[in-house]
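Take a look at the structure set out below.
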Amino acid sequence: MAAPAACTRFSDNYDIKEELGKGAFSIVKRCVQKSTGFEFAAKIINTKKLTARDFQKLEREARICRKLHHPNIVRLHDSIQEENYHYLVFDLVTGGELFEDIVAREFYSEADASHCIQQILESVNHCHQNGVVHRDLKPENLLLASKAKGAAVKLADFGLAIEVQGDHQAWFGFAGTPGYLSPEVLKKEPYGKSVDIWACGVILYILLVGYPPFWDEDQHRLYSQIKAGAYDYPSPEWDTVTPEAKNLINQMLTVNPNKRITAAEALKHPWICQRERVASVVHRQETVDCLKKFNARRKLKGAILTTMLATRNFSSRSMITKKGEGSQVKESTDSSSTTLEDDDIKEDKKGTVDRSTTVVSKEPEDIRILCPAKTYQQNIGNSQCSSARRQEIIKITEQLIEAINSGDFDGYTKICDPHLTAFEPEALGNLVEGIDFHKFYFENVLGKNCKAINTTILNPHVHLLGEEAACIAYVRLTQYIDKQGHAHTHQSEETRVWHKRDNKWQNVHFHRSASAKISGATTFDFIPQK
């Protein structure tokens with residue numbers, strides 16, 4: 001008779017601590033091993049919500065992670081199955097994302113990029129030596145072991161990883177993150193370990209200049225760029241990158257997977273193994289600046305898509321990355337959006353894609369290929385322009401409120417359209433048109449005898465409505481001192497519509513809520529001095 005199984009219940013071996021983050025069917029918590037006091041990150045999966053296919057993915061992820069023991073890979077220490085929950089106990093990595101750390105550094109050079117990609121290639125090479133293809137290499141899965149200077153880079157999230165025999169290639173399904181997908185995956189051809197090298201090439205390109213080699217807001221055009229291998233090295237940012245670095249990128253971003261460099265070969269490339277002699281050590285401030293924008297963009301895209309997409313694939317959405325200062329959880333985000341697997345793609349009888357669960361779409365055959373680097377930079381420029389216009393709207397709104405506070409009717413009329421419309425408490429629910437209604441308050445309440453007041457705009461939200469119109473919504477807090485020296489504050493919620501005429505912004509409509517009086521009267525009813 002077999003010996004009884006050892007006690008493996010999670011709570012018997014670990015103390016659960018605070019939550020680090022959560023995914024669709026899982027939650028990540030810090031835990032402490034009772035016997036040693038060591039800290040780990042426990043990925044806790046609610047198995048009641050899983051399908052049979054999800055169970056297979058979970059078992060595959062655990063099986064693969066158990067095979068991998070390398071200083072540059074987030075290690076799985078324990079896998080515990082209970083009645084309704086499965087626990088995966090990983091390294092607790094506390095250094096955050098590699099890309100976020102780079103932008104916080106005082107110095108960053110080509111040699112630093114070489115050291116980063118070397119560690120990534122070491123992890124990939126270990127995977128490939130053990131018959132594992134990661135399939136989802138991207139910045140979000142590159143973490144740092146700790147906050148210490150020179151901390152090791154750790155490859156995380158094996159939710160999409162597969163097992164292969166040797167150099168065998170087959171169609172293992174459509175999986176990965178759009179901006180990092182290889183041509184063979186997009187062409188739905190047999191593939192293998194070389195898909196990871198392609199993704200490493202994309203990552204190295206970003207490490208050197210701060211933006212990706214393939215990029216387009218339209219996913220159709222993005223996929224066409226990738227399948228054609230349409231990338232370049234635009235001036236001036238690439239002029240200062242050594243030829244050896246470009247040579248390695250070219251060998252990684254080779255469209256033919258059979259001619260693509262392997263991880264072992266890449267580690268022997270002069271730019272990697274002889275970096276002290278080959279790689280430049282000049283600080284790359286423009287790369288850092290561009291990488292900050294790249295990081296912000298992918299985080300924003302990820303946040304938006306996380307709210308839009310509820311895919312069935314749980315395992316690629318929740319592992320270990322940053323959450324606060326000392327702990328990590330992983331949510332899939334990227335400038336090219338969400339991690340995808342073929343299970344997520346539902347086609348109807350006509351072959352069109354069900355967009356209710358995924359952003360993947362069919363690729364048209366004839367699409368004009370644009371220079372991705374220039375397109376990316378142009379879009380960043382457009383984003384900066386939009387940001388500048390939002391600041392314009394906030395500033396002109398502040399100027400209008402200042403005119404009200406100071407009783408400057410002339411200044412008020414210059415900012416407002418003559419046919420300004422408004423819903424406001426003073427009009428008792430009626431729509432007021434023109435500024436004569438407001439003139440009464442300027443002449444009788446907001447005149448020269450009005451005490452100094454202070455107004456604060458809270459949480460301004462600006463919606464740009466084309467090039468010449470915008471709407472701003474905000475909370476307005478007004479403070480003033482009455483003639484007895486008592487402080488008063490009241491709050492109102494306001495929305496203003498602005499229109500640009502003759503290159504000047506004018507307020508054409510506003511809506512103000514009734515004041516929430518902490519004390520005091522209405523927005524226009526300020527108590528004059530003696």
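Each Cβ is built from the backbone N, Cα and C atoms, and glycine gets one as well.
Unsubstituted: the structure retains its original residues.
What Swiss-Prot records for this protein:
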{"type": "ACT_SITE", "residues": "ASP136", "note": "active site, proton acceptor"}
{"type": "BINDING", "residues": "LEU20, GLY21, LYS22, GLY23, ALA24, PHE25, SER26, ILE27, VAL28, LYS43", "note": "ATP binding site"}
{"type": "DOMAIN", "residues": "12-272", "note": "domain 'Protein kinase'"}
{"type": "MUTAGEN", "residues": "THR306 to Ser", "note": "Fails to interact with CASK, catalytically active and can autophosphorylate, when associated with S-307"}
{"type": "MUTAGEN", "residues": "THR306 to Asp", "note": "Fails to interact with CASK, kinase inactive, when associated with D-307"}
{"type": "MUTAGEN", "residues": "THR306 to Ala", "note": "Fails to interact with CASK, catalytically active but fails to autophosphorylate, when associated with A-307"}
{"type": "MUTAGEN", "residues": "THR307 to Ala", "note": "Fails to interact with CASK, catalytically active but fails to autophosphorylate, when associated with A-306"}
{"type": "MUTAGEN", "residues": "THR307 to Asp", "note": "Fails to interact with CASK, kinase inactive, when associated with D-306"}
{"type": "MUTAGEN", "residues": "THR307 to Ser", "note": "Fails to interact with CASK, catalytically active and can autophosphorylate, when associated with S-306"}
The number of other Cβ atoms within 10 Å of the Cβ of LEU20 (ATP binding site), counted over all protein chains shown, is 24
Among all the protein chains here, how many other CB atoms are within 10 A of the CB of VAL28 (ATP binding site)?
27
Secondary structure at SER26 (ATP binding site), reduced by DSSP to three states
strand
The domain 'Protein kinase' (12-272) [mean pLDDT, rounded to integer]:
93
Rounded to the nearest Å, what's the C-alpha distance separating VAL28 (ATP binding site) and the residue listed as 'active site, proton acceptor'? Just drop the number here, would you?
20
Provide the three-state secondary structure of ASP136 (active site, proton acceptor) computed with DSSP.
coil
Can you give me the Cα-Cα distance between the residue listed as 'active site, proton acceptor' and SER26 (ATP binding site) in Å, rounded to a whole number?
19
